[in-house]
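**Q** Here it is: the structure, laid out below.
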Amino acid sequence: MVATSATSSFFPVPSSSLDPNGKGNKIGSTNLAGLNSAPNSGRMKVKPNAQAPPKINGKKVGLPGSVDIVRTDTETSSHPAPRTFINQLPDWSMLLAAITTIFLAAEKQWMMLDWKPRRSDMLVDPFGIGRIVQDGLVFRQNFSIRSYEIGADRSASIETVMNHLQETALNHVKTAGLLGDGFGSTPEMFKKNLIWVVTRMQVVVDKYPTWGDVVEVDTWVSQSGKNGMRRDWLVRDCNTGETLTRASSVWVMMNKLTRRLSKIPEEVRGEIEPYFVNSDPVLAEDSRKLTKIDDKTADYVRSGLTPRWSDLDVNQHVNNVKYIGWILESAPVGIMERQKLKSMTLEYRRECGRDSVLQSLTAVTGCDIGNLATAGDVECQHLLRLQDGAEVVRGRTEWSSKTPTTTWGTAP
């Protein structure tokens, strides 16, 4: 139908009326037997009895009774030219443009009708900020694992996982309508120059997602002591529902002007308490003491670590996720290549500013550092400190053997 209507404007449809001579032929018929060439508008037409004008002294003069030779144009013709196949041919450039338009429109319609999501994760809005579920107490957000969020083994890095946790925490506050002008601060916190700082983080990774996977992150908050708040996360595979990561953290308030810890004011407590969930932590607390290490007990030391401008958050200190990358700077390459990080416990003891210079120390326990290639489970103690020796973060990581995967560019 589309093609017929479009081309009809270029190829006139013959009329069904009959020849007035009664011969039964339709006007506009394509019978080529009686075709005549279309009259030329520039042809000369001679009147009867016309004579060539004589010349006198080289000039033409008219004679009595003579007739002039006149040219007739289509504009002055009293009878229109007969309709023939030749003079009804269209402008081919216009016809080509019409055909192109028809095919483009048909292709677009076909694509719209034929498009079907091949996987459920194709329906994920990558720019959505999630939604509140479970009676308004749990915030849920989906993330698609991007190509720039994976490591050499094709799986998401621990920094990617931690960034997803942080993003859902902030979006939870925003969606609940509690976001002031600060970085996760409520309106009352903003008035009192208060910000949240994390003091403890515990993460257990059962399985790392890979490129293209979609993860579903749930987060909620609970009270922690008199002046703290606990935030938990549960990360699952969006398609299978398999649990991938569990994490729990403790947060306290700090005055951003004095940089000192603060109690939770009653006005702020009134804002956040309606969102507290009365539940146990998603992870049982690892009560083992984090061992302090130094130059003598550390197996690996990395010095001269400095923040980049992009490492700072809006509170003008280094983002807590960045500390994880610095801690792993001193981890042995043998562990990074053959082991996967399965759990991590961090204690944040001091903030780090733009001009800080740090050292990263790692001590390997549970195996001989000379046999990391054949080691099974490995445990490491970590310390991140300033040049003057002040502790920034203490940590413990546990590692297990990676599942063999196919390397890029090799045959399976």
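Yeah, the Cβs are placed from backbone N, Cα and C, and that goes for glycine too.
Original residues throughout; no substitutions modelled.
Heads up, here are the entries from Swiss-Prot:
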- R259 to M: Loss of activity (MUTAGEN)
- N315 to A: Loss of activity (MUTAGEN)
- N315: active site (ACT_SITE)
- H317: active site (ACT_SITE)
- N320 to Y: No effect on activity (MUTAGEN)
- C352: active site (ACT_SITE)
**Q** Let me know the most crowded of the recorded positions, choosing from R259, H317 and counting other Cβ atoms within 10 Å.
**A** H317
**Q** In whole Å, how far is R259 (mutagenesis position) from N320 (mutagenesis position) when you measure between their Cα atoms?
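**A** Spelling it out, the Cα of N320 (mutagenesis position) and the Cα of R259 (mutagenesis position) are 16 Å apart.
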**Q** What three-state secondary structure does DSSP assign to C352 (active site)?
**A** coil
**Q** Calculate the distance in Å between the alpha carbons (Cα) of N315 (mutagenesis position) and C352 (active site), and round it to a whole number.
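**A** Between the Cα atoms of N315 (mutagenesis position) and C352 (active site), the distance comes to 11 Å.
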**Q** Do me a favour and check the Cα-Cα span between R259 (mutagenesis position) and H317 (active site); whole Å is fine.
**A** 11
